[in-house]
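*Asks:* I'd like to ask you about the structure that follows.
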Amino acid sequence: MAEHDFETISSETLHTGAIFALRRDQVRMPGGGIVTREVVEHFGAVAIVAMDDNGNIPMVYQYRHTYGRRLWELPAGLLDVAGEPPHLTAARELREEVGLQASTWQVLVDLDTAPGFSDESVRVYLATGLREVGRPEAHHEEADMTMGWYPIAEAARRVLRGEIVNSIAIAGVLAVHAVTTGFAQPRPLDTEWIDRPTAFAARRAER
């Protein structure tokens with residue numbers, strides 16, 4: 001039996017903002033019915049697990065207005081610079097947020113953060129061969145941001161204690177724990193990113 005083609009019959013833009021857009025699609029379901037699906041379009045993002053020679057990783061403590069509190073997270077950033085390859089975005093964010101540069105980059109894990117309503121996808125990189133390069137002047141929430149170094153095993157325990165709740169950080173921490181314990185291997189830097197978002201970046205480029 002052939003798979004059903006979920007055809008989009010029509011699409012309406014409800015909102016276009018600085019970092020996301022909201023659209024309403026009419027989609028044909030199996031059996032012929034038409035249903036409404038609302039989709040948040042997103043730039044997509046990258047995050048970095050930067051591991052030093054002793055198996056420690058830096059995490060940032062950043063205020064998130066959505067929750068009204070600070071969360072422990074990985075260095076990360078949006079893919080909001082047109083034409084910038086994702087791994088170079090990751091390298092820039094690593095330098096800007098924690099003042100580090102890495103000589104080796106690999107793909108650790110990709111995650112679709114909210115597939116029920118958003119096309120946001122995040123690629124988490126493993127960065128090694130670290131050296132300090134200094135952090136540039138920060139602005140907005142990042143000016144308040146602090147950093148801490150954690151052994152990978154301790155970071156994994158903090159996930160399971162509920163002290164790290166950011167989903168991207170959880171995925172990255174548990175993935176690097178799997179790598180360092182021999183359970184899995186990271187992937188090459190040029191690994192295809194199947195779900196990398198493109199709709200919102202294209203929409204912004206047209207403005």
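From the backbone N, Cα and C atoms, a Cβ is placed for every residue, glycine too.
Recorded in Swiss-Prot as a mutagenesis result, Arg64 to Ala carries the remark: 3-fold decrease in KM for ADPR. 910-fold decrease in kcat with ADPR as substrate. Annotated Mg(2+) 1 binding site per Swiss-Prot: Ala76, Glu97, in sequence order, evidence recorded as experimental evidence. Among the mutagenesis entries in Swiss-Prot is Glu93 to Gln, noted as: 2.1-fold decrease in KM for ADPR. 1940-fold decrease in kcat with ADPR as substrate. As annotated by Swiss-Prot, Mg(2+) 2 binding site applies to Glu93, with the evidence given as experimental evidence. Here Swiss-Prot flags Glu93, Glu97, Glu142 as Mg(2+) 3 binding site. What Swiss-Prot says about the mutagenesis result for Glu97 to Gln is this: 2.3-fold decrease in KM for ADPR. 1150-fold decrease in kcat with ADPR as substrate. One mutagenesis experiment named in Swiss-Prot is Glu142 to Gln, and its note says 2.7-fold decrease in KM for ADPR. 300-fold decrease in kcat with ADPR as substrate. If you look up Swiss-Prot, you'll see Glu142 marked as active site, proton acceptor.
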*Asks:* Using Cα coordinates, what distance in whole Å links Glu93 (mutagenesis position) and Ala76 (Mg(2+) 1 binding site)?
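*Replies:* Distance between the two Cα atoms comes out at 6 Å.
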*Asks:* If one measures from the C-alpha of Ala76 (Mg(2+) 1 binding site) to the C-alpha of Glu142 (mutagenesis position), what distance in angstrom results, rounded to a whole number?
*Replies:* 11
*Asks:* Which residue, of the recorded positions Arg64, Ala76, Glu93, Glu97, Glu142, has its CB surrounded by the fewest other CB atoms within 10 A?
*Replies:* Arg64
*Asks:* Could you measure between Arg64 (mutagenesis position) and Glu142 (mutagenesis position) for me? Cα positions, answer in whole angstrom.
*Replies:* 10
*Asks:* Where does Glu142 (mutagenesis position) sit by DSSP, helix, strand or coil?
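*Replies:* Glu142 (mutagenesis position) sits in a helix per DSSP.
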*Asks:* Need the DSSP three-state call for Arg64 (mutagenesis position) to compare against my parser.
*Replies:* strand
*Asks:* Which chain neighbours of the Mg(2+) 3 site, leaving out Glu93, Glu97, Glu142, have a Cβ atom within 8 Å of the mean position of the site's Cβ atoms?
*Replies:* Val60, Pro75, Ala76, Gly77, Leu94, Glu96, Val98, Ala138, Met145
